[in-house]
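Asks: Below is the structure I would like to discuss, written out as structure tokens.
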Amino acid sequence: MASYPCHQHASAFDQAARSRGHSNRRTALRPRRQQEATEVRLEQKMPTLLRVYIDGPHGMGKTTTTQLLVALGSRDDIVYVPEPMTYWQVLGASETIANIYTTQHRLDQGEISAGDAAVVMTSAQITMGMPYAVTDAVLAPHIGGEAGSSHAPPPALTLIFDRHPIAALLCYPAARYLMGSMTPQAVLAFVALIPPTLPGTNIVLGALPEDRHIDRLAKRQRPGERLDLAMLAAIRRVYGLLANTVRYLQGGGSWREDWGQLSGTAVPPQGAEPQSNAGPRPHIGDTLFTLFRAPELLAPNGDLYNVFAWALDVLAKRLRPMHVFILDYDQSPAGCRDALLQLTSGMVQTHVTTPGSIPTICDLARTFAREMGEAN
């Protein structure tokens, strides 16, 4: 092959330029890395925060357990962020919970179509999710890196949340899809809106035998609720799949690589109680991903349309970093409280980002509770 001097000179010039560019970039990166290292050292000197999200199917005893735990601490070191009942019932819309249950009942009785029910359910679920999503966004600037859990000193502040945003933006929409009152497209639209998972996100899911769960749910009184056993079975199934999905992802599972292992479009059978991270990695068929092998989401060649595949990528990205714990609710309220307290010792704290973050977070949590915590 012929060799051309001009090309040789150009090549030599390019090599010199690249070498000089790499050198300049290395020089430029040094101050940046030094600054980042300094910021990390400063952050590590900041107070720590423990955030605990008590989640899972309704009616297990989450709120009672949480309130008993909060009562153990002082007002200054543990703050409870309750369900935003006032927003659901008054501020965001009128009687949202009753509207949801009535709509499902009318669909089950054949009084309205699935399409009509889906319109109402999707709108109502937006109302249910808004307070969680916006609170997460306001809190995010104050959350620094994870401080670890082993041998960590007590946090300066513990925040106990009655549910994480995924309850309203993933789990309940997915359960309504199983109930026939929401489309899979709408569920993935909610998935796309799940906020990025903050460091130190500790989520407590619950385990309770179904018969005991039914008994507890029948005895409680919540505004607008109906005893819907089919919905209870659906939401229990979804939370079981959620726990499996986190284990699957943290165990190295990739939904894109394993998608071909799903066959047909059948909804998975009801599974066992949520399990901790112990044990083998679940099969993709025992995760939330199996719900989305639905005809409405598939292209003619049988693959997911890209827009829906991207939503599943978001789902994987949001769930993978979560720290999931399982609380056994099949015991007395005091026993549940003590078991939850024991779980917190293994949870992951985070540093806050500024010296004023702790009082700011306290004010945020108390404002939320005061404005939205109780229905008027």
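Placement of Cβ uses the backbone N, Cα and C atoms for every residue, glycine included.
None of the listed substitutions appears in this model.
Pasting the relevant annotations from Swiss-Prot:
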- Ser23 to Asn: In strain: Isolate clinical h3 (VARIANT)
- Asp55 to Asn: In strain: Isolate CL17; acyclovir resistant (VARIANT)
- Gly56, Pro57, His58, Gly59, Met60, Gly61, Lys62, Thr63, Arg216: ATP binding site (BINDING)
- Thr65 to Asn: In strain: Isolate CL18; acyclovir resistant (VARIANT)
- Glu83: active site, proton acceptor (ACT_SITE)
- Tyr101, Gln125, Arg222: substrate binding site (BINDING)
- Thr245 to Met: In strain: Isolate CL22; acyclovir resistant (VARIANT)
- Gly251 to Cys: In strain: Isolate McKnight, Isolate clinical LA/1, Isolate clinical LA/2, Isolate clinical MA/1, Isolate clinical PR/1 and Isolate clinical PR/2 (VARIANT)
- Val267 to Leu: In strain: Isolate clinical CH/1, Isolate clinical LA/1, Isolate clinical LA/2 and Isolate clinical MA/1 (VARIANT)
- Pro268 to Thr: In strain: Isolate clinical CH/1, Isolate clinical LA/1, Isolate clinical LA/2, Isolate clinical MA/1, Isolate clinical PR/1 and Isolate clinical PR/2 (VARIANT)
- Gly279 to Asp: In strain: Isolate clinical h11, Isolate clinical h12 (VARIANT)
- Ser332 to Ala: In strain: Isolate clinical h17 (VARIANT)
- Glu374 to Ala: In strain: Isolate clinical CH/1 (VARIANT)
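For each listed feature, how buried is it and what is near it?
Replies: Annotation note: Asp55 (variant position) sits in a coil segment as assigned by DSSP.
Counted within 10 Å of its Cβ, the other Cβ atoms near Lys62 (ATP binding site) come to 23, all protein chains included.
DSSP assigns Thr65 (variant position) to a helix. All protein chains included, Thr65 (variant position) registers 26 other Cβ atoms within 10 Å of its own Cβ.
When other Cβ atoms within 10 Å of the Cβ of Glu83 (active site, proton acceptor) are tallied across all protein chains shown, the result is 22.
Using a 10 Å radius centred on the Cβ of Tyr101 (substrate binding site) and all shown protein chains, the other Cβ atoms total 18.
Within 10 Å of the Cβ of Thr245 (variant position) there are 26 other Cβ atoms, across all protein chains. Thr245 (variant position) carries a helical DSSP state (H, G or I).
Residues near Gly251 (variant position) in space but far in sequence (CB under 8 A, at least 6 apart, same chain), listed by position: Pro280, Arg281, Pro282. According to its DSSP assignment, Gly251 (variant position) is coil.
Look at Gly279 (variant position): DSSP puts it in coil.
The C-beta environment of Ser332 (variant position), restricted to residues of the same chain at least 6 apart in sequence and closer than 8 Å, is empty.
All chains included, 13 other C-beta atoms sit within 10 angstroms of the C-beta of Glu374 (variant position). DSSP classifies Glu374 (variant position) as coil under the three-state reduction.
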Asks: If you count Cβ atoms within 10 Å of each one, which of the binding-site residues His58, Arg216, Arg222 comes out on top?
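Replies: Ranked by Cβ atoms within 10 Å, first place goes to His58.
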Asks: According to DSSP, which kind of secondary structure is Ser332 (variant position) found in, if we only use helix, strand and coil?
Replies: coil
Asks: Check the Cα distances from Glu374 (variant position) to each of the binding-site residues Gly56, His58, Met60, Tyr101, Gln125, Arg222 and keep only the ones within 10 Å.
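Replies: So far as Cα distances go, none of the binding-site residues lies within 10 Å of Glu374 (variant position).
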Asks: Within 8 Å of the centroid of the Cβ atoms of Gly56, Pro57, His58, Gly59, Met60, Gly61, Lys62, Thr63, Arg216, which other residues of that chain place their own Cβ, given that this set defines the recorded ATP site?
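Replies: For the ATP site, the extra neighbours are Gly206, Leu208, His213, Leu217, Tyr329.
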Asks: What residues, ordered by sequence, lie under 8 A Cβ-to-Cβ from Asp55 (variant position) and sit at least six positions away in the same chain?
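Replies: Long-range Cβ contacts: Lys62, Arg163, His164, Ile166, Ala167, Cys171, Ile203, Val204, Leu205, Tyr239.
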